[in-house]
Amino acid sequence: MAYNHFSIPKNIEEKENSFFDVTFQDEPDETTSTATGIAKVSIPTPKPSTPLSTLTNGSTIQQSMTNQPEPTSQVPPISAKPPMDDATYATQQLTLRALLSTREAGIIIGKAGKNVAELRSTTNVKAGVTKAVPNVHDRVLTISGPLENVVRAYRFIIDIFAKNSTNPDGTPSDANTPRKLRLLIAHSLMGSIIGRNGLRIKLIQDKCSCRMIASKDMLPQSTERTVEIHGTVDNLHAAIWEIGKCLIDDWERGAGTVFYNPVSRLTQPLPSLASTASPQQVSPPAAPSTTSGEAIPENFVSYGAQVFPATQMPFLQQPKVTQNISIPADMVGCIIGRGGSKISEIRRTSGSKISIAKEPHDETGERMFTITGTHEENEKALFLLYQQLEMEKDRRSH
């Protein structure tokens, strides 16, 4: 069995992997572009404090999925990985996403795609912006490549913003004008940036002379949160480098990230957990389509981790995959339901086997849920678990 271990946040609802092929129109806001690269960091062995990818015999995620051992009640120990110097960090692959306004997206794309084309050729990265959607003001920028190039690309973007903005008094802005950048960070990776007791984020702020604000809540129907960086062009440039290093150090934690898609909340309503729909009716929303109408492959997840897509040929037996996920102690009851009714419904609807640890697995008090099934079955189970958590969170907030 392949083991993926990550903590479930409290308002997750669907998985989006939004990369779009580049198609340029005359109007920037109607332009579509995409980064088809995916960040993948080659690291000898994961660090012991990172429970995200639970591997056996030092195998990679892909290897462990083809050589599947039986699940155990204990998470196998993993060894520490050596530290990297800046030269090594610079070459590590990373995908870094940012949240943009429609106006900012238009500036980055430029007339007939001129700016984004220059961005790619100048910094040697894969870059794309999600397409504009009526009545939706958010768009997502995705940049993939070696860390050094990704940082240069964001510097290029910040410089473009500086050239196309003015100060409150109407004078042109310059490199010393304070500005803001909103990065999208997986909830499971936010701790790598904040650090214990906020120590790491404070260190980054002091080192880069910037101000950083990490959002408490995840964006709708995703497991991504925002980190706002406030400062001058140089401040933002330095902060992005430090944040990139944090993400590379703990890239395994990003597996299973549900990407924020500004379109999803308008076009993909969620079914009710209490409905009597068949498994086909409650399956997670399909991957977004490119402008050519072809579905984006589902085997892309953030920050380098990859999983195998469910086969499209039902007559072939799909491999069973095991995922270990942690549920906050105070939310376990709402998942199980009275007499186990809710967890039984999730098992029946998804087709996955779901077992629950009787005791917390660490000092956080979280309980381990083990989900075993095909990739498609597990996706359905996770979707329903996330939805139940969101419903419970909404109920408690009223």
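Glycine is treated like the rest: Cβ placed from N, Cα and C.
Unsubstituted: the structure retains its original residues.
The feature domain 'KH 1' is assigned by Swiss-Prot to 93-157, with sequence analysis given as support.
Per Swiss-Prot, domain 'KH 2' is recorded for 178-243. Mean pLDDT for the domain 'KH 2' (178-243) in the predicted structure: 92.
According to Swiss-Prot, the feature domain 'KH 3' maps to 320-385.
Under mutagenesis, Swiss-Prot gives Thr50 to Ala with this note: Fails to suppress the Cl(-) sensitivity of calcineurin deletion. No longer phosphorylated.
Listed in Swiss-Prot is the mutagenesis experiment Gly110 to Asp, annotated as follows: Barely detectable binding to pmp1 mRNA. Fails to suppress the Cl(-) sensitivity of calcineurin deletion. Mapped onto three states, the DSSP output places Gly110 (mutagenesis position) in coil.
Applying an 8 A CB threshold to same-chain residues 6+ apart, the list for Gly195 (mutagenesis position) reads Ile201, Lys202, Leu203. Secondary structure at Gly195 (mutagenesis position), as computed by DSSP, is coil. According to Swiss-Prot, the mutagenesis experiment Gly195 to Asp carries this note: Barely detectable binding to pmp1 mRNA. Fails to suppress the Cl(-) sensitivity of calcineurin deletion.
Under DSSP, Gly337 (mutagenesis position) is assigned to coil, being neither helix nor strand in the three-state scheme. Among the mutagenesis experiments that Swiss-Prot reports, Gly337 to Asp is described with the note: Barely detectable binding to pmp1 mRNA. Fails to suppress the Cl(-) sensitivity of calcineurin deletion.
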Cβ packing number for Gly110 (mutagenesis position), 10 Å threshold: 18
Cα-Cα distance linking Gly110 (mutagenesis position) and Gly337 (mutagenesis position), given in Å to the nearest integer: 52
DSSP helix/strand/coil residue counts for the domain 'KH 2' (178-243): 32 helix, 20 strand, 14 coil
Count of other CB atoms lying within 10 Å of the CB belonging to Gly337 (mutagenesis position): 15
